[in-house]
Amino acid sequence: MRLYNSRILNPHQSIFILVLQCLITIVTSHQEVLFDLSKVGSDLKWDQVSLRHDRDDVWMEETWRNPAATDEKHANQRAYVTCNYDMINPSNWLFSHFIEVKTARRIYIELLFNTRDCDAYLNPKSCKETFSVYLKQFKTSRPGSTKIEKERFSEDIDNWKNIGRLARSNSNMTTETLGMEIDSDTKTIRIAFEEQGICLSLLNVKIYYRICDEFTDQLVYFRPQVTGPKETDMVRMNGSCIPNASKKIPGVDLIGLCMSTGSGIKTSGECVCDSGYSQIADSNGARCESCPTNTYKPKGQSLCKSCPSNSISSEAASSCRCLNGYFRAEDELISMPCTQPPSRPIKLVANAITATSTRLSWNEPSSLGGRPEIWYEVKCSGRGECGTVVMTPGDKKLSTRSVQINGLRPSSDYTFLVFAKNKVSAQFPEFSEKNAVIDIRTRSEEEDVPPVSHLRVDASQSDGITIAWSVSDSDVSDFEVEVRPAIVKKRTFETRHVNMTYTTFIGLNPETVYQFRVRIRDDLRWSQPISYQLGRGLMSSPSSNEVEESQFLNQTGSALLIIIALILIVIAVALCMIVVQKKSKNRKQMSDLDVLDTYKQDSMTPDYHTTSRHHHHQGNLPATLHEQLRSTTKLNAPLIPSFGSPISQPPPYYGGVHPNSGKYKTYVDPTTYEDPYQALIEFTFDISPNDVFITQVIGGGEFGDVCLGGLSKNSPAAAKWSVSNTTMGRGGGGGGYESEPYETVAIKTLKSGSSAKAKAEFLTEATIMGQFSHPNVIRLIGVVTSAEPVMIVAEYMANGSLDQFLRNTDQRGEKVHWEKITEMLYGIASGMKYLTDMGYVHRVSFLRDLAARNVLLDMELRCKIADFGLSRGVRSEGSSVEPEYTTNGGKIPVRWTAPEAITHRKFTPSSDVWSFGVVIWEVCSFGERPYWDWTNQKVISEVMIGYRLPPPMDCPMGLYRIAQWCWKMERHERPTFTQLLATFHKYILQPTLIEHDPGELPRRVQSQSALNTYGSVNVGVVPTPPSSAAPMPSLDDFLRQIGLNHVYGQLVSNNIHSVSDLANTSHLDLLAYGLMSAECSTVRDGLNGRISGSPPGSSGTIHATTRGTRTTRPPREEGFFV
């Protein structure tokens, strides 16, 4: 193919052209007519020549009436007729006038004619049924001679090109179109017709060429274009953007193609309306119309938009300008509304004015200027010496509405200005007037009284004290408390920040005299210190913090006698406690009390309002001092504490135990802290971001990614972890080789930009994990909070989750001995016993989702309980685990949850025992899903009527019997984790007992129901339910159980008064009584579960033959009822 006057296309691209013609929008063609015989009204008098005879009347000009004419004026049309079959070998020619070709490069000759068949004549001398058409091109518009002469034509006949030989195609008139390429320098043409003994009526001759009409596509305008000289030519069309439009992509040509058929298409390029103009559809395709006043449009394909608030525009505007006094920030888009700077702060006051300091506070401005952000700046101006003034937390970009000012001079006047700012404040010309001003005068040194006074010991115990103090300003609630050994050679101390007027120190050394002092945070004035020693009370303060070592030795000598006396007292108390514990051994524990509601527990939680943060000097302290000063619990705690509070446990009970006591610490609910960050400091170890790194992402969670990483062995966190691992056994499975400088750890990250709530929940999980230290509970190493992203660093478990490990092992055909499985279950039970002894709260907000997926395995196949997250999103449909069953109190994993926890929201250690039974079934089935593909509602209804999971294939009956023990409906009949540990320990010592069923199993119940083809249940005699199942309910109770109590009246009105009557009613009868089809199916499923003992909706064992139907035997689904 040839692209005329532009570029040459490969001939093999014809298929591509056809595809373009089919897919791209095609514009209609246009014909430019050069000659039309039907439109000629006068005589033609065309030249004619008979080469082989001396005749000049072979072609006769006649008139005929065209019935298809569009108007009466052209109904009678000129035509040429010839019929010379009686001539011998004729060659008769007819020549048209000269026809100007204009800009045509290819012309089309459309002929309308009719002929007669030769067999219509008896004895023709020379008869033909075809005629020929010729064309000759001329380089001039007016040739010298127009008359055709016979002699000259005979010599010139070779210059006439034969363009077609035509014959009739039907019995009526035939239309044929011939195409001919025109040379670029041709001005005129003549058409000739040769007949050689044919009866022919030449009714019409139409000569034209094709033009691709002008068109607009995607705001690109293309002018009319003549088609190319060849039938396969495509002529390039250069487009241009319509007015008020420009190219969408600069540099891309606007190109179209004019096909030989006269159809134009756009192939590349696109235009968009300019800024301030919007695209409007019209009859030509589209146009760009200017945006009206108070609207705007940037460049692109969007429509005109109304101006944002506080802005206006003129016609054809690309953006809106802000009204006077309104602005946009430099980083804001033109679509954002215009805003103002905030007004001045209000109610600026100075509090706690002393000789050298004061605290300024103010309220938010009355107008924020329509913007969400605001910050404050404070300036010392005018009066007073401002060079020594120090502002905390600073004087620029303050997000709080208060500032502590220190460094003032006594008895001096100062002026302070407070400005409110936002992102547009810098553009406001009169900003200096938008401020609040206050004048103050500091006190003299004589009248300046320290704000903290009357420091005293409020309560004391054998190893701790509570100190309290008074303040002159009741609004102050942020204090800094310092404690230090009063008699040491080195100046070592520790500080903590509290928000109450008391705090507690526990684990104090009876041999040490401690000195305490308090001040308001950010205030340089300390209270008068007090010194205190356990067993001796308040001591007179030494004249100096540094005394001779001999003085220290004299005091320690006298303290030895006190220590010996204390040891004797402790031994006596311990003996008394043992006697008391034996007497109360069978008493019910606090955590099992049913009457202690959640709201009552919350109201009896002891005070946790203080926080302990190590001072930056803490590196110089003795190693035991941090352990001694950990408690924040007030000594005079409530007499009836909530479960898990420190005082509910045997002493010592100041938030923990002595490091060497060997007893479990009690679990502390992080949500009882007023500031969750305080709990994070107390129970976790902060890791430097430089000591931890991420190597790869191995999973994802709600808050962020779960990654594999490393922890530097030289870091304090690694050293602390190594000590704990030495104490309780090596933890995770990827601890790193000895030659490597890092430990392999698991890292859970928080997504950048997470909300404050998400971050608090994320770190609360770390606070929970940080309280646990057990070989079968996942171990927290520390947290990273000083850099993004925030991380939780825990030990790495190389074998992943327990359920996935079992499934993979089973798929690979590897065998795990039942002895090893028993050891795994022993480890899970051990970890659960530890959590129960810790007092880990059994409430839905802290629900322990005990399932095989939340148990991890290390390299030694040691099981560790994990996943202590507070907030779990509902899993997607694509997950392997069905979404949790949601109630008003939270989300419950129904398949693992005890019945009383689902129905009554009662979570106790017995609830965890039920879940542990399901875990046993998961492990014995090698990761199979509990209750298979049943819905949550079906699981609930089946469990409530006594259904229990059947034993997995090849499962030892000893293990399955333990699971059944855990699934007792009455929670008080279930075993404790202590009992479970004893049983598993026995199995480990005597593996042969695993295969032995130590007790009588519940009776296996087979379905006795039969369904006919119409869905009714045929029950001859209602079978006796299992001994432990509920009795047959009344009709009303049964309908309530399946959620159809609203149809009770319909059934009773149709003489159905019992469940037996309902069981003998067919599906069609139920429909006739007014029940919907879905309700009938629910009744049938409920009857299957009630009568047969098989799960509702499952197939019965036998379908009886009724009403002439055939007997079928679907697969049997069996279960156990208890």
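If you go along the chain as it appears here, the first residue is 1 and each next one adds 1.
Every residue, even glycine, has its Cβ placed from backbone N, Cα and C.
As recorded in Swiss-Prot:
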{"type": "DOMAIN", "residues": "31-217", "note": "domain 'Eph LBD'"}
{"type": "MUTAGEN", "residues": "GLU62 to Lys", "note": "In ju8; most die as larvae. Animals lay an increased number of unfertilized oocytes compared to wild-type. No effect on major sperm protein (MSP) binding"}
{"type": "MUTAGEN", "residues": "THR63 to Ile", "note": "In e699; most die as larvae. Animals lay an increased number of unfertilized oocytes compared to wild-type. Reduced brood size. No effect on major sperm protein (MSP) binding. In a RNAi-mediated nhr-6 knockdown background, enhanced reduction in brood size"}
{"type": "MUTAGEN", "residues": "GLU195 to Lys", "note": "In e856; most die as larvae"}
{"type": "DOMAIN", "residues": "341-445", "note": "domain 'Fibronectin type-III 1'"}
{"type": "BINDING", "residues": "ILE698, GLY699, GLY700, GLY701, GLU702, PHE703, GLY704, ASP705, VAL706, LYS748", "note": "ATP binding site"}
{"type": "ACT_SITE", "residues": "ASP849", "note": "active site, proton acceptor"}
{"type": "MUTAGEN", "residues": "CYS966 to Phe", "note": "In ju22; about 80% animals reach adulthood"}
{"type": "MUTAGEN", "residues": "CYS966 to Tyr", "note": "In e1063; about 80% animals reach adulthood"}
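Locations of recorded Swiss-Prot features on the structure.
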residue	record	Cβ neighbours (10 Å)
GLU62	mutagenesis position	12
THR63	mutagenesis position	9
GLU195	mutagenesis position	25
ILE698	ATP binding site	14
GLY700	ATP binding site	10
GLY704	ATP binding site	21
VAL706	ATP binding site	16
ASP849	active site, proton acceptor	17
CYS966	mutagenesis position	22
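Mapped onto three states, the DSSP output places CYS966 (mutagenesis position) in helix.
For the pair GLU195 (mutagenesis position) and ASP849 (active site, proton acceptor), the C-alpha distance works out to 101 angstrom.
Separating the Cα atoms of THR63 (mutagenesis position) and GLY700 (ATP binding site) is a whole-number distance of 91 Å. Applying DSSP to the domain 'Fibronectin type-III 1' (341-445) sorts its residues as follows: 6 helix, 44 strand, 55 coil.
Cα of CYS966 (mutagenesis position) to Cα of VAL706 (ATP binding site): a distance of 33 Å.
The two recorded residues, VAL706 (ATP binding site) and GLU62 (mutagenesis position), have Cα atoms 97 Å apart. DSSP assigns GLY704 (ATP binding site) to coil, not to a helix or a strand. Along the domain 'Eph LBD' (31-217), the predicted structure has mean pLDDT 88.
Across the structure, GLY700 (ATP binding site) and the residue listed as 'active site, proton acceptor' place their CA atoms 18 angstrom apart. Between the CA atoms of GLU62 (mutagenesis position) and ASP849 (active site, proton acceptor) there is a gap of 104 Å, rounded to the nearest whole number.
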